[in-house]
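To start, the structure under review is shown below, and the notes come after it.
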Amino acid sequence: MSDSEDSNFSEEEDSERSSDGEEAEVDEERRSAAGSEKEEEPEDEEEEEEEEEYDEEEEEEDDDRPPKKPRHGGFILDEADVDDEYEDEDQWEDGAEDILEKEEIEASNIDNVVLDEDRSGARRLQNLWRDQREEELGEYYMKKYAKSSVGETVYGGSDELSDDITQQQLLPGVKDPNLWTVKCKIGEERATAISLMRKFIAYQFTDTPLQIKSVVAPEHVKGYIYVEAYKQTHVKQAIEGVGNLRLGYWNQQMVPIKEMTDVLKVVKEVANLKPKSWVRLKRGIYKDDIAQVDYVEPSQNTISLKMIPRIDYDRIKARMSLKDWFAKRKKFKRPPQRLFDAEKIRSLGGDVASDGDFLIFEGNRYSRKGFLFKSFAMSAVITEGVKPTLSELEKFEDQPEGIDLEVVTESTGKEREHNFQPGDNVEVCEGELINLQGKILSVDGNKITIMPKHEDLKDMLEFPAQELRKYFKMGDHVKVIAGRFEGDTGLIVRVEENFVILFSDLTMHELKVLPRDLQLCSETASGVDVGGQHEWGELVQLDPQTVGVIVRLERETFQVLNMYGKVVTVRHQAVTRKKDNRFAVALDSEQNNIHVKDIVKVIDGPHSGREGEIRHLFRSFAFLHCKKLVENGGMFVCKTRHLVLAGGSKPRDVTNFTVGGFAPMSPRISSPMHPSAGGQRGGFGSPGGGSGGMSRGRGRRDNELIGQTVRISQGPYKGYIGVVKDATESTARVELHSTCQTISVDRQRLTTVGSRRPGGMTSTYGRTPMYGSQTPMYGSGSRTPMYGSQTPLQDGSRTPHYGSQTPLHDGSRTPAQSGAWDPNNPNTPSRAEEEYEYAFDDEPTPSPQAYGGTPNPQTPGYPDPSSPQVNPQYNPQTPGTPAMYNTDQFSPYAAPSPQGSYQPSPSPQSYHQVAPSPAGYQNTHSPASYHPTPSPMAYQASPSPSPVGYSPMTPGAPSPGGYNPHTPGSGIEQNSSDWVTTDIQVKVRDTYLDTQVVGQTGVIRSVTGGMCSVYLKDSEKVVSISSEHLEPITPTKNNKVKVILGEDREATGVLLSIDGEDGIVRMDLDEQLKILNLRFLGKLLEA
């Protein structure tokens, strides 16, 4: 049958079906809407039967025609097949004209005809496509689709046609082939899919063709491919023998039907690049180079970058010689980064052209500053997480063409999250609604919901975080939440385009901050640093001789006003907190006592005329705060002699505790916890002798406990010993001996170790201090002799007990050797004894003389053998100790002899020079014993009267101008074995009984009570030695160390360097650097 006959036959069939359709529509109008839907089904069945009859007739008539090709050709679909027979133009034209005429006729009744046209015109459309007449095809489709849409035709002109309904027809169902995941060799996914296609083609016409339908290898999936098939056995048959699929032959997983559409879903990731943001190159000679975005072409998927060029000048130079040129080309060498130098290129023979603001060389554009501007594909750059280093920025340019620093920080990677909070005022900085202001209502990840402040916009709007920026106005009170000034608060005084100027509440400085680092707040900054260790206005120590006050807190540094009036910037780790000086006293220009929190006026110096409150006193310097001063937050420093107490006053409580009306300037002497006050008052017969000192009118403290040495019995500082600096009814401030740290402790956790007040106050064992100047040692009360009231031992006529030895033993020896009123020999406590829980005090007893006498006798005279003394050479012996320890050692200050004992008398100014007689250095032994016997004259020496009413005092009384430096090496309790710990190296002292072991070094293996199991290296054996016979080995530089005392006890680290008696240790736990005394460190055994 010819094509014309086919077309005529189809037309007749169409007319018949159209007439049937009209009759069916008349019937439909009579029925209800539900009934009409059911009626369409039999109609469709009749049409299908007619089509089948038509197909069978066509097959019978066309038996001689070659068989048709299958419509679904596997992997490749032919777009157009050319028929073997020649097609006549007139036949196509007739058919086309009939179609066009028919469409014009049926335009009025298109609702009834379009469905039938679609079904009947399928074959005719194939014939239309065979001829390439574009004009008539275009006219045909214009007329067909310009008047009405498919939705209007099918659904009666409804505009509510949803895309979801149309898409449901394309979704896979249970009757469709399934997708199976097959594990593949990574990187070979595409090649494996192609090899499966070739295998499918090869087996297509065999007895066992492959039963799979398709193979999918998505670009973003690594290590897997998807195979479409009805059964898993079909997949196994297809992948058998494919080398890249060996891993997945035994296990294939079926993709759920709901997830099958996601496999082929293409999500194009669009990089949101802005000009002046930073990227890096992925490949080529510019791999990993930093570049700046010049502009982006999203339509062409390209990006223009500004970068530092890499030009091979050697290659240009080698062009002169072809031989060298070919030799150079064999060895590829990545040229270094260097700015474009036009003069050098020309000197090497290169051709440089000019094009406006750019130079052209080898097809590349260079700026006049030497940067390369080149376009790359978007896939050739890395856009996420790009952070230019400081060196790269310096090489790129100091300030690259007005670069916006805010853009740099924004493009430093996705790890920087926004800091928007509900309640923030924001404005839109990008898009169509730019400059629209609003208030944040909610934050959901990167989506910010705001309520716009606009009269025409009443609904909430949602924006991405990058399109918003914080908005502030003048007068807002804000807090800095990030950056250098984090934690500071202040008032906004000026708002500029990219930053905000605010006036700090704390330091009264102007701060320049980015808007994104601010947040509205109502509270004021606490003035405490991030670590909570320091606060604004705190007195800190910069070095052993310099202190200062923190006037500005920053994230990593402090600004400190030192005692000389200079503001220095230091790191947090470089300062240490100064101990509390609230009770320090100084003298102003009119000899008034001034204290902390007093209001004073400055009458001299650079700050003359100012008035302020004293915050800190240190030596002769006072740190003052003035609310009228803006600089340094109102803090300034001046000398105390430049001050005068506001309103003036007489010396406070001076007559109660000073001699002759003298007001001491030293804060330590005037301190109520000092033993001199109690001793002096007791010595003068006041009823409060030894009661704890004077009071300055600040009666909130418990004076009974202040100054005592106590041991902490509970808590984290259990076992530590210190001196009570201040006390109330419930708590006490204790300065620890081991760490020089002052802490607050509950009084119920304290036990008194000893009393340091001379003046008759009894302690636990009836001893006042211990040795030295104690009145009673054993027994209780105030029994001056040793046993009861027996001054002579046997009868009442013998004043000296044995011979001329009045103070033979410790009991009746008020001082050690010289008189009780000898101002030249205060005889401080000599040493601690293990049978009494008494550690040496926090402060040594002051000397009654400034120059000439004993300026500071050592508090512990002899170091106890059980104490780990690292530097014993710094322990001068206490005067007067020879008689106490039955030795023949001498002291040039207190060793009177019968031949010529010298007893100094204080001059009116008490600035005399001690000059002992030459004979005073000889020790004459008593017939009764081998004890040095002091001359009787020593106990009868009377000092000359002083014009200022000065008289000799109890040892330890204050003296004008006397000073009390701390004794070196007295920071560790002598009878303590707390330093003993495992794994440290020790040395056996000469006090150990076994002489073969003495002097050997070893390592402590274990500690039980006071006994240590020590492995001796030399003798290669383990011995048990008491801790009192051991001493730790001092570590040296780069040694592994272990902290043996203090709050960091048991911590390990590496000793990096040594500065005097201190060592800088890098701790193993937190990698922090700490400065510790070498006596607190033990040397670990090297691995």
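If you go along the chain as it appears here, the first residue is 1 and each next one adds 1.
From the backbone N, Cα and C atoms, a Cβ is placed for every residue, glycine too.
Substituted residues are absent from this model; it holds the original ones throughout.
What you see is a predicted model, and the numbers here were worked out from it, not measured in a lab.
Counted within 10 Å of its Cβ, the other Cβ atoms near Y249 (mutagenesis position) come to 15, all protein chains included. In the three-state DSSP assignment, the secondary structure recorded for Y249 (mutagenesis position) is coil. Among the mutagenesis entries in Swiss-Prot is Y249 to A, noted as: Reduces the affinity for Pol II elongation complex; when associated with A-246, A-247, A-250 and A-251.
Taking all protein chains in view, 8 other C-beta atoms sit within 10 angstroms of the C-beta of W250 (mutagenesis position). Among the mutagenesis entries in Swiss-Prot is W250 to A, noted as: Reduces the affinity for Pol II elongation complex; when associated with A-246, A-247, A-249 and A-251.
Residues or ranges marked as domain 'KOW 1' by Swiss-Prot: 273-306. Residue counts for the domain 'KOW 1' (273-306) under DSSP, split into helix (H, G, I), strand (E, B) and coil, are 0 helix, 18 strand, 16 coil.
Residues or ranges marked as domain 'KOW 3' by Swiss-Prot: 472-503.
According to Swiss-Prot, the mutagenesis experiment R577 to A carries the following note: Reduces the affinity for Pol II elongation complex; when associated with A-578, A-579 and A-582. Around R577 (mutagenesis position), the C-beta neighbours below 8 angstroms that are at least 6 residues distant in the chain are Q533, H534, E538, L539, V540, Q541.
A mutagenesis experiment is reported in Swiss-Prot for this position, K578 to E, and the note states: Reduces the affinity for Pol II elongation complex; when associated with E-577, E-579 and E-582. Other C-beta atoms found within 10 angstroms of the C-beta of K578 (mutagenesis position) number 16, with every protein chain shown included.
Under its mutagenesis entries, Swiss-Prot includes K578 to A with the note: Reduces the affinity for Pol II elongation complex; when associated with A-577, A-579 and A-582. When secondary structure is read from DSSP and collapsed to three states, K578 (mutagenesis position) falls in the coil class.
For the published mutagenesis K579 to A, Swiss-Prot gives the following note: Reduces the affinity for Pol II elongation complex; when associated with A-577, A-578 and A-582.
Annotation source Swiss-Prot lists RNA binding site at K579.
Under mutagenesis, Swiss-Prot gives R582 to A with this note: Reduces the affinity for Pol II elongation complex; when associated with A-577, A-578 and A-579.
Annotation source Swiss-Prot lists domain 'KOW 4' at 594-627. Sequence-distant contacts of the domain 'KOW 4' (594-627), counting only residues of its own chain at least 6 positions beyond either end whose CB sits under 8 Å from a CB of the stretch, comprise 537, 539, 547, 549, 561, 563, 565, 578, 581-588, 634-646, 667, 696.
Listed in Swiss-Prot is the mutagenesis experiment R681 to K, annotated as follows: Increases promoter association and enhances transcriptional elongation; when associated with K-696 and K-698.
Among the mutagenesis experiments that Swiss-Prot reports, R696 to A is described with the note: Enhances interactions with CDK9 and RNA polymerase II and enhances transcriptional elongation; when associated with A-681 and A-698.
While the structure shown retains the original residue, Swiss-Prot records the mutagenesis experiment R696 to K with this note: Increases promoter association and enhances transcriptional elongation; when associated with K-681 and K-698.
Under its mutagenesis annotations, Swiss-Prot gives R698 to K the following note: Increases promoter association and enhances transcriptional elongation; when associated with K-681 and K-696.
In Swiss-Prot, a published mutagenesis experiment is listed as R698 to A, annotated Enhances transcriptional elongation. Enhances interactions with CDK9 and RNA polymerase II and enhances transcriptional elongation; when associated with A-681 and A-696.
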Exercise. If you skip the near sequence neighbours and keep only those at least six away, which residues in the chain come within under 8 angstroms of R582 (mutagenesis position), Cβ to Cβ?
Worked result: V596
Exercise. DSSP helix, strand and coil counts for the domain 'KOW 3' (472-503)?
Worked result: 0 helix, 15 strand, 17 coil
For this session: Helix, strand, coil: count each for the residues of the domain 'KOW 4' (594-627), based on DSSP.
Result: 0 helix, 19 strand, 15 coil
Exercise. If you count Cβ atoms within 10 Å of the Cβ of G1002 (mutagenesis position), leaving out that atom itself, what do you get?
Worked result: 27
Exercise. Between 0 and 100, where does the mean pLDDT of the domain 'KOW 1' (273-306) sit?
Worked result: 87
For this session: Could you state the whole-number distance in Å separating the C-alpha atoms of W250 (mutagenesis position) and G1002 (mutagenesis position)?
Result: 65
Problem set entry | Between Y249 (mutagenesis position) and G1002 (mutagenesis position), the C-alpha gap once rounded to whole angstrom | 66
